[in-house]
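Per Swiss-Prot, the features are:
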{"type": "DOMAIN", "residues": "2-91", "note": "domain 'ABM'"}
{"type": "MUTAGEN", "residues": "Asn25 to Ala", "note": "3-fold lower specific activity"}
{"type": "MUTAGEN", "residues": "Glu54 to Ala", "note": "No activity"}
{"type": "MUTAGEN", "residues": "His65 to Ala", "note": "No activity"}
{"type": "MUTAGEN", "residues": "His70 to Ala", "note": "100-fold lower specific activity"}
Amino acid sequence: MHVTLVEINVHEDKVDEFIEVFRQNHLGSVQEEGNLRFDVLQDPEVNSRFYIYEAYKDEDAVAFHKTTPHYKTCVAKLESLMTGPRKKRLFNGLMP
């Protein structure tokens, strides 16, 4: 299982817009055949910080995800909302 944890920091006045933009990516992602989990988490201490927990069955499923319209649209819209680049950490999922 291929797991990615993404940290996204957005401008404080863009939190609601971020949630709506990312909702579309979430709804599309959970429909993908290779997607096992796609959680959008908001930091309770920093309202403008989000974590995305993505689990896919393999790297091919991740590669497919990055070709989808919902992913491409989301990434394009995120640029103006973020305070800096996304931070990604990769993991091998052992026990889902």
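Glycine is treated like the rest: Cβ placed from N, Cα and C.
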TODO: Rank the mutagenesis positions His65, His70 by the number of other Cβ atoms within 10 Å of each Cβ, and give the residue at the low end.
DONE: His70
- [ ] Work out, from DSSP, the number of helix, strand and coil residues along the domain 'ABM' (2-91).
- [x] 35 helix, 31 strand, 24 coil
- [ ] Give, as a single whole number between 0 and 100, the mean pLDDT over the domain 'ABM' (2-91).
- [x] 97
